[in-house]
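Trainee: Can you read through this structure? Questions will come right after.
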Amino acid sequence: MSKVLVLKSSILAGYSQSNQLSDYFVEQWREKHSADEITVRDLAANPIPVLDGELVGALRPSDAPLTPRQQEALALSDELIAELKAHDVIVIAAPMYNFNISTQLKNYFDLVARAGVTFRYTENGPEGLVTGKKAIVITSRGGIHKDGPTDLVTPYLSTFLGFIGITDVKFVFAEGIAYGPEMAAKAQSDAKAAIDSIVSA
């Protein structure tokens, strides 16, 4: 039995293409892998606090006493990291906002990236500590950006996930959604076909 963690990060709730596709992924995965456990975390419905000068102090080893706000941030960081490490497959629904990931997803990463916990520095450079996972990124875009200089989502996510130890990453693209109903329908159809292929593999 595998454990699957789905991270939603769109501010558009049910209108979101990436949310709809991640819901489709869950439906297909449950159909093919009925014994697996699936956890869904909606980072827009339940937002992660923005990392600031106070909160960053909670995530660095120190003997200094923590403020109540820092204690809450550290407890949440511990919870998010434990959840991430406990799952085998990580599904990230990542819409493109202004060429990159959403603030909601970035806030999550800022609390998950902790030296000595999810990565460490060695003589040979940084080493990721979240290993043995597979990641599937479902990314939706209004325009066409794949393989071009305006796609900052793909390289950023590949780099971040690899940095913490997740190197088996597959991407599902839904592009051209803002180009009209016909293009949006094709984007959804192509993305669902890609999801079907991943789920059945």
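Even glycines carry a Cβ here, placed using N, Cα and C.
From Swiss-Prot, for reference:
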- Ser10, Ser16, Gln17, Ser18, Met96, Tyr97, Asn98, Phe99, Ser140, Arg141, Gly142, Gly143, Ile144, His145: FMN binding site (BINDING)
- Arg60 to Ala: 27-fold increase in the Vmax value for p-methyl red reduction (MUTAGEN)
- Tyr121 to Ala: 10-fold increase in Km for NADH. Does not significantly affect Km for methyl red and p-methyl red (MUTAGEN)
- Phe163 to Ala: 10-fold increase in Km for NADH. Does not significantly affect Km for methyl red and p-methyl red (MUTAGEN)
Trainee: Compared by Cα position, which of the mutagenesis positions Arg60, Tyr121, Phe163 is the closest one to Ile144 (FMN binding site)?
Mentor: Phe163
Trainee: Just going by other Cβ atoms within 10 Å, which of the binding-site residues Ser10, Gln17, Asn98 has the emptiest spot?
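Mentor: Across Ser10, Gln17, Asn98, these binding-site residues, the one with fewest Cβ atoms within 10 Å is Asn98.
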Trainee: Looking only at Ser10, Ser16, Gln17, Ser18, Met96, Tyr97, Asn98, Phe99, Ser140, Arg141, Gly142, Gly143, Ile144, His145, which the record lists for FMN, tell me the maximum pairwise CA distance in angstrom.
Mentor: 18
Trainee: How many other Cβ atoms are found within 10 Å of the Cβ atom of Arg60 (mutagenesis position), counting all protein chains shown?
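Mentor: A 10 Å sphere around the Cβ of Arg60 (mutagenesis position) contains 10 other Cβ atoms.
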Trainee: As a test of the contact definition, list every same-chain residue at least 6 positions from Tyr121 (mutagenesis position) whose Cβ is closer than 8 Å to its Cβ.
Mentor: Ala115, Glu127
Trainee: Can you tell me which of the recorded positions Ser10, Gln17, Arg60, Met96 is spatially closest to Phe163 (mutagenesis position)? Compare CA atoms only.
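Mentor: Among Ser10, Gln17, Arg60, Met96, Arg60.
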